[in-house]
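Undergrad: If you scroll down you'll find the structure; I have some questions about it.
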Amino acid sequence: MVTKGVVVVSSFRRSRQDANRPHAFLTGIHAPVKEERTIEDLAVTGTIPAELSGRYVRIGPNPFRADPRGHHWFVGDGMVHGVCMKGGKALWYRNRYVRSRNLQDAGGPAAAPGPRRSTFDTVNTNVIQHAGRTFALVEAGSFPVELTHDLESFAYSDLGGTLKGPFSAHPHLDPLTGELHAVTYDGQTLDTVWHVVVDREGRVRREEPVPVAHGPSIHDCAITAKYVLILDLPVTFSMAALVGGARFPYRWNPAHRARVGLLPREGTAADVIWCDVDAAYVFHVANAFDNPDGTVTVDLAAYETMFAHGPDGPNGKSLGMERWTVDPAARKVARKTLDAAPQEFHRPDERFFGQPYRFAWSMGLPAENAEDFLGHAPIYGYDLATGQRSAHDFGPGKIPGEFVFIPRRADAEEGDGWLMGYVIDLASETTDLAILDARNLAAPPLALIHIPCRIPPGFHGNWLPDAAD
């Protein structure tokens, strides 16, 4: 258990570290931006599809005080970056800090109102839209933060008093029911994770506890028609790292049993079917679905290890895109490489999430591990029916982040639509919001929305469409 004494020792050890050491996630492309900007009537090269009416909003860490002591990329103060589009125009770009108490204590803007779960209330990992509301999310601690349409106002939310425990940075919408599913964990509770379901109205209807060991870090999950998939893999809470001063105390743990849990969607912990898998780590899944023979397929980005070689950020060897077949009868998982190219941030056409599907897209990673995780690499597209891979390369010095798929229409065929994401230009310290044709990935962008400042690499973004008239 993390006691006040442990926190005091951790703070002391951190204070003894070198405050001037270079930190890959506080310098260069990751250097925090200082100014909150509002830029209207953005310049555009190409044509924004007229059907796009809404906002693209991404969030990531942007430390208000860039102190390398004990710092990890995953714990920086949250900042949202959004672009609003309507009628073929880019109306505005805004970036705003998420108004946490931690930010206020560091000298930043006043904290937002609303309930807190703990003293650490930084939110920096995902932005979603659900039940007509916009939420910024983080895992393992804080409640969600609700944002207004213009990103100008923030309020912490326990979803009307219905969220009793932690939430996730990676809930998934079931397109057939309209509910959000998440697997959540809490750094203060090392023996339990939870399956949380948020209904169509934005209220929690289920928080089902599942016993685990060692406090695993479970960033993502998957669903099928039958199951919720729990990725219980060997990155776990490390008291030694915390006592040593780490702000993100999770490390590779070879003693932790690697397994995938199949939890029936309305089942209890007693119903989980645990299936062993060779040790690996997974941040993100592409999709999962049930097979007629009773097995479950899940496609994902796999790593050989994670957080085994240094405390600053992701540092494991990417194994590319893998397909795992989870066999509840044998209680085993078979692994198959779909593409060994290093990659991350897989996204499907999310109208088909939890169902058999054909298309997925991902962000390439450098062929050699980069100290700051990122580098020149393409956006990949996969046709899983034919095995064909396509790619879009933005050119030297252009660093893309996660790209999200947006269907052309609600009833469009799978994969018929656009990809959207931020691309950093290292030379000019500017950013483009790029819009690509998902079915012709190698073609020039349909539109580049020019943002005259660098948006630091972040985590997750989403297209948040305006409500239909």
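Using N, Cα and C of the backbone, Cβ positions are placed for all residues, glycine too.
Although substitutions are noted, the structure shown does not include any of them.
So Swiss-Prot says this about it:
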type: BINDING; residues: His170, His219, His284, His460; note: Fe cation binding site
type: MUTAGEN; residues: His170 to Ala; note: Almost loss of activity. Strong decrease in iron content
type: MUTAGEN; residues: His219 to Ala; note: Almost loss of activity. Strong decrease in iron content
type: MUTAGEN; residues: His284 to Ala; note: Almost loss of activity. Strong decrease in iron content
type: MUTAGEN; residues: His460 to Ala; note: Loss of activity. Strong decrease in iron content
Undergrad: I need the nearest neighbour of His170 (mutagenesis position) among the mutagenesis positions His219, His284, His460, using C-alpha distances.
TA: His219
Undergrad: Which three-state DSSP class does His284 (mutagenesis position) fall into?
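TA: In the DSSP reduction, His284 (mutagenesis position) maps to strand.
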Undergrad: When you measure from the Cβ of His284 (mutagenesis position), how many other Cβ atoms are you left with inside 10 Å?
TA: 21
Undergrad: Output, ordered by sequence, the same-chain residues six or more apart from His460 (mutagenesis position) with a CB under 8 Å from its CB, or 'none'.
TA: Arg58, Ile59, Thr125, Asn126, Val127, Ala169, His170, Phe345, Glu402
Undergrad: Take the Cβ of His219 (mutagenesis position) and count every other Cβ within 10 Å, whichever protein chain it belongs to.
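TA: A 10 Å sphere around the Cβ of His219 (mutagenesis position) contains 23 other Cβ atoms.
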Undergrad: Give the number of CB atoms, excluding that of His170 (mutagenesis position) itself, located within 10 Å of its CB.
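TA: Excluding its own Cβ, the number within 10 Å is 24.
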